[in-house]
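Below is one structure; the comments refer to it alone.
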Amino acid sequence: MMVDTGVDHRAVSSHDGPDAGRRVFGAADPRFACVVRAFASMFPGRRFGGGALAVYLDGQPVVDVWKGWADRAGWVPWSADSAPMVFSATKGMTATVIHRLADRGLIDYEAPVAEYWPAFGANGKATLTVRDVMRHQAGLSGLRGATQQDLLDHVVMEERLAAAVPGRLLGKSAYHALTFGWLMSGLARAVTGKDMRLLFREELAEPLDTDGLHLGRPPADAPTRVAEIIMPQDIAANAVLTCAMRRLAHRFSGGFRSMYFPGAIAAVQGEAPLLDAEIPAANGVATARALARMYGAIANGGEIDGIRFLSRELVTGLTRNRRQVLPDRNLLVPLNFHLGYHGMPIGNVMPGFGHVGLGGSIGWTDPETGVAFALVHNRLLSPLVMTDHAGFVGIYHLIRQAAAQARKRGYQPVTPFGAPYSEPGAAAG
């Protein structure tokens with residue numbers, strides 16, 4: 001059964017023409033037609049940017065669609081290879097690197113971090129375990145005193161954290177908005193001798209046979225193309241707002257203090273200097289199909305397309321022993337942090353785990369149902385900011401409904417990119 005949702009299912013990797021961004025491109029199993037329509041409604045015009053959505057069911061891609069524009073001017077249509085900076089959704093990728101290392105016996109979650117990274121044992125941190133740090137319980141969330149230049153140097157930040165004295169929230173769940181990444185990269189460097197940017201390639205992109213997962217700016221010869229962030233360009237020049245944010249960060253909010261630094265807003269504008277750094281908690285660049293493929297492997301017991309990405313035992317450990325949902329001391333909302341991912345404090349509306357980023361880009365997996373998805377876009381601080389941070393919940397609800405119907409009545413994986421989507425069995429959603 002073919003379902004027409006307005007998806008242009010020509011197999012092209014980029015799209016020319018002034019109106020290309022107004023159409024949905026890609027493919028989807030017809031059971032997911034309502035999912036595609038909900039996604040398409042997110043990008044009504046040029047000033048709202050663009051994005052992509054990919055869904056996996058039992059290790060098979062069943063949705064792979066994109067729409068909108070990849071630049072602020074609204075001249076460059078989104079393509080299959082467009083990839084925005086996904087902010088904190090990067091943490092899920094970084095955590096997965098650590099799990100790959102643990103799977104090979106290089107890291108034990110119950111071992112002290114200092115066992116691998118001796119410098120980290122300074123100032124009362126000798127007994128902090130890998131699990132503690134991955135649960136955001138290290139007491140090292142604050143950025144007080146760190147300059148923008150410091151944050152653009154990952155080695156400096158790793159050294160600062162290794163020497164730091166834990167704060168009063170040691171042992172309590174307190175979201176490490178930026179420092180989580182350098183804690184993970186320092187640990188990974190200690191056991192591999194490699195930086196996290198290289199490990200993204202070796203531990204994620206290469207075994208998954210995809211180019212669309214990068215830490216920072218992709219190489220010039222990579223097919224992945226960075227989508228520009230769409231946000232009000234006059235915010236950085238607003239002296240009153242900048243002063244207010246600085247005061248808020250240093251006096252009132254631990255959560256804000258964990259992510260604010262001088263020049264934070266300007267850093268993601270223009271050519272985005274953050275892309276040239278290694279910030280493993282925030283500056284990942286990902287296509288939806290690549291991020292969904294990573295989470296699709298986890299949802300499928302650690303395997304995808306015959307590739308053993310993670311052991312079944314490790315995936316089982318990710319789904320078991322998830323702690324009671326308690327209020328996070330920095331975010332002031334209940335979240336379930338477990339080994340680098342988080343759950344959602346909304347009952348059974350969004351089962352599973354993954355990581356959402358600032359603006360609403362997200363990667364998510366539910367091994368109990370075999371469903372995984374990724375939604376990425378380049379919109380930040382737009383008039384739709386509240387919708388962006390809640391919209392993925394509604395889309396995931398539609399995905400779960402469609403997946404249940406697809407299991408009952410059968411489904412057809414989308415055709416691998418590059419082949420005509422109009423061939424038999426490759427239905428456009």
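These residue numbers are counts, starting from 1, taken along the chain as shown.
A Cβ is built for glycine as well, from the same backbone N, Cα and C atoms used for every other residue.
Keep in mind that this structure shows the original residues, not the substituted ones.
For the mutagenesis experiment Gly49 to Ala, the note given by Swiss-Prot reads: 70% loss of esterase activity. In three-state terms derived from DSSP, Gly49 (mutagenesis position) belongs to neither a helical nor a strand segment and is classed as coil.
Looking at Swiss-Prot, the entry for mutagenesis of Gly50 to Ala says: 90% loss of esterase activity. Gly50 (mutagenesis position): 27 other CB atoms within 10 A of its CB, across all protein chains.
Counting every protein chain shown, 28 other Cβ atoms lie within 10 Å of the Cβ of Gly51 (mutagenesis position). Annotation of the mutagenesis experiment Gly51 to Ala in Swiss-Prot: 60% loss of esterase activity.
For the published mutagenesis Ser88 to Ala, Swiss-Prot gives the following note: Loss of esterase and beta-lactamase activities. The C-beta environment of Ser88 (mutagenesis position), restricted to residues of the same chain at least 6 apart in sequence and closer than 8 Å, consists of Ala177, Ala281, Ala282, His355, Val356, Gly357, Leu358.
The active site, acyl-ester intermediate annotation in Swiss-Prot covers Ser88 and rests on similarity to another entry. According to DSSP, Ser88 (mutagenesis position) sits in a coil region rather than a helix or strand.
Here Lys91 (mutagenesis position) comes close to Phe180, Gly181, Pro280, Ala281, Ala282, Gly340, Tyr341, His355: these same-chain residues lie at least six apart in sequence, with C-beta atoms under 8 angstroms from its C-beta. Listed in Swiss-Prot as a mutagenesis experiment, Lys91 to Ala is described as follows: 90% loss of esterase activity.
Experimental mutagenesis is annotated in Swiss-Prot for Tyr175 to Ala, with the remark: Loss of esterase and beta-lactamase activities. Neighbour density for Tyr175 (mutagenesis position): within 10 A of its CB lie 25 other CB atoms from the protein chains shown.
Per Swiss-Prot, mutagenesis His355 to Ala is noted as: 80% loss of esterase and beta-lactamase activities.
Where Swiss-Prot documents Ser361 to Ala as a mutagenesis experiment, the accompanying text is: Almost no change in esterase and beta-lactamase activities. Annotation for Ser361 (mutagenesis position): spatial neighbours Gly51, Pro84, Val86, Phe87, Ala89, Ala286, Leu375, Val376, His377, criterion Cβ-Cβ under 8 Å with sequence separation of six or more.
On the backbone, the CA of Gly49 (mutagenesis position) and the CA of Tyr175 (mutagenesis position) stand 29 Å apart.
The distance from the Cα of Tyr175 (mutagenesis position) to the Cα of Gly50 (mutagenesis position) comes to 29 Å. Residue environment of His355 (mutagenesis position) contains 27 other Cβ atoms, counted within 10 Å of its Cβ in all protein chains.
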